[in-house]
Amino acid sequence: MLLLLCVNMSGTQMSAFLRKYLADEDKKIRAQFKESDPNNKLILWMHEKTRITEEDLARPYTEDEVKELCLRTKVKVDMTAWNCLWEAKKRFEAKGRFVNKSERFINRMYMKAVRRKMVQPYPEEFVAQRREIVAAETKKQNISRLDRWQKKKSQNLSAPESSPDAHASSNDAVQSHEDQANTNLSSLSQMNFQVEAMAPPGVSSSDLSGIGDDEDEQQQSGFQDENINRPETEINENSVRCDPINLGRMRTGCINSQANNSFRNTESDPDYYMFGTQLSTLVRPTSTQEPDDQVNCPETEMNESWVRCDQINSESLSIGPSIDSEGTITFQNTESEPIDVTSIA
């Protein structure tokens, strides 16, 4: 019983209004698309295929056709068609009258709009005529569906029965193709979702278009130029090996080019491994005068940069002892008294 209510099984007769309406539509289409123009052949052919005729409306449905239509066709109801309240709703929402309002207030506004004739209900005759047009169009669409489904069934039955595997393989191929297409669409939607989730709050995919522009490329090239122009003699402080002598008193810093130049020029000088008033027996006393190209530090000011532990240049440690021509040991930047070498011996 429910299936019979879904589609009207009996054929219907075309009314005078519907006949006139279809004739007017046909004239409008043929006036717009002339038959003399070869570019309009496809449009006119489609119009002939989709045009509603009296034979279409008079065609009755069988029980199998009604069942198939009810099972394979979705029923759609447009509640906004020829509804004056829907038009009033659009007008009120355009003015913002329903913002943060209760349902009771909204219903009262609908009644007020109809009472003051802001909108008027459609006449019943007009609604009946429009429903007749929609019913005729729906029946034409249902006939096209049934013909298409019947054609597919006849093609499957007309195929040779000796090759059922071929039909199965063809169906599997079509099914796999559809599955692949659905998979591609789903993967594309997932990728778009991840890109948005990764974006910061309040920032859209269009606001990230500035990444990788000329400004960032100039900044990156500036970093590269800075690394290229860096002196070759610069030593990374992490690569300097130091003996554990007064590490707590050392002040970390960067090695400038002047300290590096002094380090190059004094590679042949003796190394002092002990600080204080005693000298290592392995050290040969020589003059510690700096070369001309080396920068001398004042007695009251020391360079805060450091190089190796054997030549520490800091405020808390002396550079190293030296012996003058009279045989007296002195320490630079310290207030210790001179020591006589003869007395030590």
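Just so it is clear, glycine is given a Cβ too, placed from its N, Cα and C backbone atoms.
None of the substitutions listed is reflected here, since the structure keeps the original residues.
In Swiss-Prot, a published natural variant is listed as Ser144 to Thr, annotated In strain: Canton-S. On its own chain, Ser144 (variant position) has Thr50 as residues at least 6 apart in sequence with a Cβ closer than 8 Å to its own Cβ.
The natural variant Ser154 to Thr is recorded by Swiss-Prot, whose note states: In strain: Australia 2, Kenya 38, Kenya 43, Peru and USA 3. Neighbours of Ser154 (variant position), defined as other CB atoms within 10 A of its CB across all chains, total 10.
For the natural variant Met198 to Ile, the note given by Swiss-Prot reads: In strain: Australia 5.
Asn236 to Tyr appears in Swiss-Prot as a natural variant; the accompanying note says: In strain: Japan.
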In three-state DSSP terms, the structure that Ser154 (variant position) belongs to: helix
